[in-house]
Amino acid sequence: MFEINPVNNRIQDLTERSDVLRGYLDYDAKKERLEEVNAELEQPDVWNEPERAQALGKERSSLEAVVDTLDQMKQGLEDVSGLLELAVEADDEETFNEAVAELDALEEKLAQLEFRRMFSGEYDSADCYLDIQAGSGGTEAQDWASMLERMYLRWAESRGFKTEIIEESEGEVAGIKSVTIKISGDYAYGWLRTETGVHRLVRKSPFDSGGRRHTSFSSAFVYPEVDDDIDIEINPADLRIDVYRTSGAGGQHVNRTESAVRITHIPTGIVTQCQNDRSQHKNKDQAMKQMKAKLYELEMQKKNAEKQAMEDNKSDIGWGSQIRSYVLDDSRIKDLRTGVETRNTQAVLDGSLDQFIEASLKAGL
């Protein structure tokens with residue numbers, strides 16, 4: 001015999017939670033806007049303006065994530081109720097178990113949509129840039145920066161985000177000195193914004209012939225891509241623009257022209273650079289776009305003391321600004337802000353970061 005009342009209570013609970021989300025996420029307005037966007041994308045001349053078409057496509061994906069999920073929730077809950085009625089009438093435990101399994105799947109889907117309420121910031125839905133900088137410590141720190149780069153690239157891949165290496169400076173022996181990665185996808189900045197800070201590694205160094213334990217630091221800094229229509233005034237006199245040859249491993253594909261571009265904003269000391277295109281003009285445009293994004297983020301941080309402290313972390317690679325500790329010898333990774341801890345260090349280094357990110361977002365960091 002199976003208990004039907006607890007399942008009916010769950011259906012009622014999910015129905016109420018869905019209704020709350022419909023209001024909070026403005027379902028009716030989003031559904032109407034989705035119809036408008038679909039109509040625009042069906043126009044034969046829409047691709048005459050590729051940037052606008054791409055923006056509409058991105059908007060459609062974001063709208064569908066809300067509208068389609070809530071539509072599926074409504075239909076799914078009705079279907080589960082129907083299955084339960086059949087199970088009771090036929091006294092069929094197999095049908096009952098099928099209904100419960102469908103209900104479990106619906107609850108997980110709803111929980112994912114509820115989590116999007118964490119993304120309430122103005123730019124949470126934007127694409128973003130991730131800067132990783134090796135701290136002092138030479139080869140060991142540079143290898144750690146490379147491990148972080150791999151970890152974030154794996155994480156982004158697992159979430160279906162697109163990644164692009166904008167600039168990378170290789171280490172002298174191993175690893176990297178720094179890297180800038182562009183991460184594109186739905187709520188990329190919202191997902192990654194709490195990852196800004198210093199990451200501490202403790203391990204027996206493979207670069208130490210004595211096998212001694214070393215502590216290394218690398219910093220991560222996340223900032224949103226700013227739309228071109230955002231008004232950020234940059235005085236050309238405040239900029240120093242340098243061009244240089246693209247670094248590479250050698251061979252016939254090395255770029256022998258000075259196409260790489262580095263831009264320094266003298267008043268703030270902010271530096272952006274790009275070398276991923278053979279065209280100096282395109283690299284300069286990309287570096288200016290990053291500069292605009294960084295200056296916008298700096299303005300946002302001036303209005304928010306907590307974010308300002310986060311920006312300070314970027315230049316303070318040491319004990320005081322750590323967000324996470326990776327102690328590989330003890331098989332322990334711990335987030336120092338939320339207390340979330342795991343023993344599965346390899347999974348985390350392979351990109352399994354959601355438990356840390358979700359906890360920090362829920363904590364309002």
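Even glycines carry a Cβ here, placed using N, Cα and C.
ARG200 (mutagenesis position) carries a strand DSSP state (E or B). Among the sequence features in Swiss-Prot, the mutagenesis site ARG200 to Cys is noted as follows: About 50% ribosome rescue activity with ArfA, initial rate.
Same-chain residues at least 6 positions away in sequence with a Cβ under 8 Å from that of SER205 (mutagenesis position) are, in sequence order, GLU140, GLY211, ARG212, ARG213, HIS214. SER205 to Pro appears in Swiss-Prot as a published mutagenesis result, with the remark: No longer forms a detectable complex with TnaC-stalled 70S ribosomes.
SER205 to Cys appears in Swiss-Prot as a published mutagenesis result, with the remark: About 50% ribosome rescue activity with ArfA, initial rate.
Residues near PRO206 (mutagenesis position) in space but far in sequence (CB under 8 A, at least 6 apart, same chain), listed by position: ASP143. Looking at Swiss-Prot, the entry for mutagenesis of PRO206 to Thr says: No effect on ArfA rescue of stalled ribosomes.
Quoted from Swiss-Prot, the note attached to the natural variant THR246 to Ala states: In strain: BL21 and MRE-600; increased termination efficiency. According to its DSSP assignment, THR246 (variant position) is coil.
Record note (Swiss-Prot) on the mutagenesis of GLN252 to Ala: No change in complex formation with TnaC-stalled 70S ribosomes.
According to Swiss-Prot, the mutagenesis experiment GLN252 to Glu carries the following note: Loss of methylation. No longer allows ArfA to rescue stalled ribosomes.
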Using a 10 Å radius around each Cβ and all protein chains in view, which of these recorded positions has the most neighbours: ARG200, THR246? ARG200
For SER205 (mutagenesis position), which of the three DSSP-derived states applies: helix, strand, or coil? coil
Determine, to the nearest whole angstrom, how far the Cα atom of THR246 (variant position) is from the Cα atom of ARG200 (mutagenesis position). 30
